[in-house]
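Working notes, structure below.
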Amino acid sequence: MSSSNLAGNTNTTTTSSAASAAAAHSAANASTITSEYSTTQTTTGTFNTDTLSSIGSTSTLHGSQPSQPPPPPPPQVSSPIAAAAAASAALVAQLNPADRWPTEPSAYKLDESIGVGATATVFTAYCLPRNEKVAIKCINLEKCQTSVDELSHEIQAMSQCNHPNVVSYYTSFIAQEELWVVMRLLNCGSMLDILKRKVKAIGKEQAQFGVLDEVSIATVLREVLKGLEYFHLNGQIHRDIKAGNILLADDGTIQIADFGVSGWLASSGGDLSRQKVRHTFVGTPCWMAPEVMEQVQGYDFKADIWSLGILAIELATGTAPYHKYPPMKVLMLTLQNDPPTLETNAERKDQYKAYGKSFKTLIRDCLQKDPAKRPTASELLKYSFFKKGKDKKYLVHTLIENLASVPVVAHHSSKKVASGKLRKDAHGNWEFEYDSPQESDDDSDLEDEEREKKKKKASASASGAGAAGAAGGATGGAASGAPSAQEGGGATTPCPETLNMVLRVRNQQRELNDIKFDYTKSADTVEGIAHELVTAELIDCHDLVIVAANLQKLIDFAESKSDRRSITFALNSGVHANEIPDERTLTGFAQISLLD
């Protein structure tokens, strides 16, 4: 918000030792996910359960009695933290001592953050006993809101993931309220890093005609498809295929960043129902398949094939289609327009003429709006385009050695995007009316500085409100316990250009918070304000759209001189376990009001 005074906070749980600094760092950088170790929604689904041994299971010889008494049943665990601890301990116990990685937080020294999401942060780290660098994903289990059974099953399934094109899982353990997942760290970064360095090496003028050549693209995509084939044959969906999640090792190995748990926790037993896949709306949906956006009938592994098609465009042009637009506009463009092509990013005719028919055919087939018409990973590997692919040595030469002198480009927490407004169409549906997209990232450093200033503003305290004070919102009038006007508000009339508002919503600790902010018509957008609330962790990421829509409703009421001063609405994030939605107490609901 350009001129808003955002106030409010959420209670945070302090972690010990290195995790404390890590958690603080992640909270300050939770706006978007652009790093190579993306932490929003990665792999979902499970392996075929026939190949997995469940925790605490018993075994007998066929046709005979067991040779030894069966082990006692596993202890009953009643929280995600206890479940994660039990599952992780069971996995470690199955390993030979020589293969075991340390499972104490003190054995690792966390370094820089390389990926930030709504419920987790990925760090580079140093394993002291093994004298080895690793990647550690720190997942806040309280925010995951997953069941005990899901957590136990998915940690075990993740440990069984073993493929040369998937990042290796080492171990996992509990550190305070967090689950730490230790994985291999690939030291050459992601394909997003490579794209940025390539653009810097050849210059923006040359890069506008294509960033990577077809041979490099074919080699990279072939390895990605091998990893996806492995996922899909084992009943998994990755859901976050993009350049930032495709990693490169110094020997030319391509691996998919599979940080498992935050994505695995989003579904259970292959259940791809609407309720289980809501989490896909975290982050910019440039790579998201239409059926995932619609959230009507669920989706299957063909969603990854769509993302692969977007990845192909990204590797060629340097960016995904619609990357300059706000998330809501990306949703609209993807759903309403024809599928993107290589020319979607073009600004002139024949801009990408260097790319041939076989490459464009691959993109076209991947980006079929009907999932049934998209080929499988196994079928794609037979496409003629991949005959152009080379071996790992080629990638070492073209993507590592040739770019060795180019400095690594720092990741910004988010790109500058176009502004716009939510408007209601003739049928009463909400649509995003955008201004013009940004043409350059040259101001990104200034943007980051401005963002830091806004984050400091957002650290102002929120006032805790009693449950009884939430009554009255259902009628649409001012609630009897509605937040009081700011001091001095009765003496002066605020500028008509600016509206003072307050959002009353429960935090993760289920306490009612009043989050005060202002809306300036000439400077703010409702989508931008909602995004800032998510960034400051004042509202759940799943509530971004619904908060923006109701904020626009209230603004419309104010502009029409309506007497209505408050709106109560249901939240997409729902309620916690053992809670019942209650509009009166704002359990599963929120209330937005105008201040006098």
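Glycine too: its Cβ is placed from the backbone N, Cα and C atoms.
Marked as domain 'Protein kinase' by Swiss-Prot on the basis of sequence analysis: 108-386. Annotated ATP binding site per Swiss-Prot: ILE114, GLY115, VAL116, GLY117, ALA118, THR119, ALA120, THR121, VAL122, LYS137, in sequence order, evidence recorded as sequence analysis. Experimental mutagenesis is annotated in Swiss-Prot for LYS137 to Arg or Met, with the remark: Loss of activity. For ASP240, the entry in Swiss-Prot reads active site, proton acceptor, with the evidence type sequence analysis. THR280 to Ala appears in Swiss-Prot as a mutagenesis experiment; the accompanying note says: Partial loss of activity. The annotation that Swiss-Prot gives for the mutagenesis experiment THR280 to Glu reads: Increase in activity. In Swiss-Prot, a published mutagenesis experiment is listed as SER419 to Ala or Asp, annotated Abolishes phosphorylation by wnk-1. No effect on activity.
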Q: Just name the winner among ILE114, ALA120, VAL122 (the binding-site residues) by count of other CB atoms within 10 A of its CB.
A: VAL122
**Q.** Distance from LYS137 (mutagenesis position) back to VAL122 (ATP binding site), taken between C-alpha atoms, in Å
**A.** 4
Q) What is the separation, in Å, between the Cα atoms of the residue listed as 'active site, proton acceptor' and LYS137 (mutagenesis position)? A) 16
Q: Look up VAL122 (ATP binding site) in the DSSP assignment and reduce it to helix, strand or coil.
A: strand
Q: Average the pLDDT scores across the domain 'Protein kinase' (108-386) and report the rounded value.
A: 84
(Q) I'm trying to understand the geometry here, so how far is the Cα atom of LYS137 (mutagenesis position) from the Cα atom of ALA120 (ATP binding site), in Å to the nearest whole number? (A) 7
Q: Specify the count of other C-beta atoms within 10 Å of the C-beta of LYS137 (mutagenesis position).
A: 25
Q: Look up ILE114 (ATP binding site) in the DSSP assignment and reduce it to helix, strand or coil.
A: strand
Q.
What's the number of neighbouring CB atoms sitting within 10 A of the CB on ASP240 (active site, proton acceptor)?
A. 28
Q) Secondary structure at the residue listed as 'active site, proton acceptor' (DSSP, helix/strand/coil)? A) coil
